[in-house]
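Per Swiss-Prot, the feature ATP binding site maps to ALA187, THR188, SER189, SER190, PRO191, GLY192, LYS193, SER194; the stated evidence is sequence analysis. Positions annotated as domain 'SUN' by Swiss-Prot, on the basis of sequence analysis: 427-616. Among the mutagenesis experiments that Swiss-Prot reports, LEU465 to Glu is described with the note: Lethal; when associated with E-466. According to Swiss-Prot, the mutagenesis experiment LEU466 to Glu carries the annotation: Lethal; when associated with E-465. One entry in Swiss-Prot concerns the mutagenesis experiment TRP477 to Ala. Its note says: Defective in spindle pole body duplication at 37 degrees Celsius. Annotation of the mutagenesis experiment LEU495 to Ala in Swiss-Prot: Lethal; when associated with A-494; A-496; A-497 and A-498. For the mutagenesis experiment GLN572 to Leu, the note given by Swiss-Prot reads: Defective in spindle pole body duplication at 37 degrees Celsius; when associated with L-573. A mutagenesis experiment is reported in Swiss-Prot for this position, VAL594 to Asp, and the note states: Lethal; when associated with A-593. ASN597 to Lys appears in Swiss-Prot as a published mutagenesis result, with the remark: In nep98-7; defective in spindle organization during nuclear division and in G2/M progression.
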Amino acid sequence: MNNSNEHRREEAGAANEQMPYNKAVKSAYADVLKDKMNREQEISLRAIKKGIYTDGGETDNYDMDKENDSAYEMFKKNLDFPLDQHNDDDDDDPYIEDNGQETDGYSDEDYTDEADKSFIEDSDSDSYDLESNSDFEENLESSGEAKKLKWRTYIFYGGLFFVFYFFGSFLMTTVKNNDLESHSSGATSSPGKSFSNLQKQVNHLYSELSKRDEKHSSELDKTVKIIVSQFEKNIKRLLPSNLVNFENDINSLTKQVETISTSMSELQRRNHKFTVENVTQWQDQLVKQLDTHLPQEIPVVINNSSSLLIIPELHNYLSALISDVIESPGIGTAGSAESRWEYDLNRYVKEILSNELQYIDKDYFIQEMNRRLQSNKQEIWEEITNRLETQQQQQQQQVQQDYSNVPQQYSSILMKRLIHQIYNSNQHQWEDDLDFATYVQGTKLLNHLTSPTWRQGSGVQPIELLTDSKQSSSTYWQCENEPGCSWAIRFKTPLYLTKISYMHGRFTNNLHIMNSAPRLISLYVKLSQTKEIKALQTLANQYGFGQHHKRDRNYIKIAKFEYRLTDSRIRQQMYLPPWFIQLKPLVRSIVFQVDENYGNKKFISLRKFIINGVTPQDLQIIENNEFPVLLGDTPEYGVTQNTDEGKRKVLLSKPPYASSSTSTKFHPASNVPSFGQDELDQ
């Protein structure tokens, strides 16, 4: 019996080892409570993720929770009641312990009052924070409050889930921000390294581009050299060996083509035959043009024979107008002059002083000219016909001429004569009139009207400006740059002024002479007869002049001149006003006043004034025709080449009124151009 009891107790112990109440109280309670909490958490998580809150789901969860609660209640009851209430018949027999005492078969020493007490104490001192759960357990004793506890549990775990969810998202955001800040701080912590890396990359790219450009340029240079060499080879093959002769041939052919084209164009324009009627039409057209463009008063020269002579400017104007009328393609629109005819009275001061320059009415001039053209119409027609025939013959001969010969060359003798003629022409432009601004002509300096000399200058006195030496190109008088630097002279014999000029050098390095050169020069004159001063002043006031000099009121301002350093002419003329020329006053002394220079504020540099004029004795000789006017060839200032070239021809047919400037229009020497350092003014 004892063996059977022991066997039964072993089976009961093995079967009851799996039950929570067969374990230690503390561990059993913790396992059951943990299992329940895990199941409730899994159920709430699945419900939140899937969003299943239907009635069926709530029912299932409620059944599962009910089963769990019943198991938990059973465990509690087993703890409160002894295990003697069972229907097993085998357990009715008392169990005899080793000590001889009888006990029930299912009694256990573990389930004593002390065990219950220890279970309660262990549950109160449990390490888990389950105070709320212990309260929850007490409330489960009543079945009416179980349902409320279930919903509170759901709300609690749902709130806990949301707290964990937001806390996790906050942690993730914080981590990301920390990563970004660490990244930015890491980026900003090493700006030098980033800049150096960028600089290295840029330098590398620049070096690559430079190498590429050098490579392309070298390849381009090689290609260009090859092309140029090939081009030179091809050109050398095409060009003849003697390039000079080839160039001469090309020039000759070009001239032939130009000549042929000119002759053809002229022949096309002149396709009509010259007749007397055409000449009459030209005459009528010429008269109309003269009537339109000529002024109302025509200046002419009347010599001793009372014959009318036109001045050279009018002669040139008529020649150009006649050529324009003849060469025009149509008669009706031919001969339109570009501008009105103008002339300069400064060229005819001598003729005005001798009363040879007079004015006639335009109608009388045109009538006289028309009468002479009418009487010589046949002669003009014959002359034109002969000239055209001669020109056509020359053109035909020129076209048929062989230009393959050696081009013509100038003779060395002809070249020497041409150079000699140019030299004489230039020299004669300087020597054709006396310079009265020299002390050798008796002119004296007026010290009381002359400005003081600049003390820090070269020491040249104003009297040096009266020297007659052409070698004194470096002689410059420097006066103080006071308001109006003056230089005054007095003639030995009163003069009729014909031309006044000033001469100043051109220097490349000595710029203090250039910026102190006079720019604006005023001319003051004192008349020989005091009774004419008032008339001169009244006339000058009408043209904006007539002011008195600040040091002497007897000197009257008649002109103002601007000397231009930009002009290549070193000798520039101070033109006399026409009203002064027509008044014909006799001048006793002159004052030149420099109103402005080219920028020097300390001093003004003056070199040379040239004054040309005629005396009353010269006019008397001209009026009486006591000495013939010498015209023709230019006088020889150098060595004569033969006796015939040095002769002066006396042209008695020419009127005695012509001056040197006027006579140069009638001989070839005046038309020869000047060159080099000998270039002088016209």
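One is the number of the first residue shown, and numbering goes on along the chain from there.
The backbone N, Cα and C atoms fix where each Cβ goes, and this holds for glycine too.
Note that the structure is a prediction, hence the values are computed from the model and not measured.
Here the features listed in Swiss-Prot are placed on the structure.
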| residue | record | CB count, 10 Å |
| --- | --- | --- |
| LYS193 | ATP binding site | 9 |
| SER194 | ATP binding site | 11 |
| LEU465 | mutagenesis position | 23 |
| LEU466 | mutagenesis position | 19 |
| TRP477 | mutagenesis position | 25 |
| LEU495 | mutagenesis position | 24 |
| GLN572 | mutagenesis position | 17 |
| VAL594 | mutagenesis position | 24 |
| ASN597 | mutagenesis position | 21 |
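Counting in whole angstrom, LEU466 (mutagenesis position) lies 11 from TRP477 (mutagenesis position) by their C-alpha atoms. Per Cα geometry, ASN597 is the residue among the mutagenesis positions TRP477, LEU495, ASN597 nearest to LYS193 (ATP binding site). Reduced to three states, the DSSP call for LEU466 (mutagenesis position) is helix.
Residue pair TRP477 (mutagenesis position) / LEU465 (mutagenesis position) shows a Cα separation of 7 Å. A strand conformation is recorded for VAL594 (mutagenesis position) in the three-state DSSP classification. Between the CA atoms of VAL594 (mutagenesis position) and LEU495 (mutagenesis position) there is a gap of 23 Å, rounded to the nearest whole number. This prediction places the mean pLDDT of the domain 'SUN' (427-616) at 90. Annotated pair LEU495 (mutagenesis position) and LEU465 (mutagenesis position), C-alpha to C-alpha distance, rounded: 19 Å.
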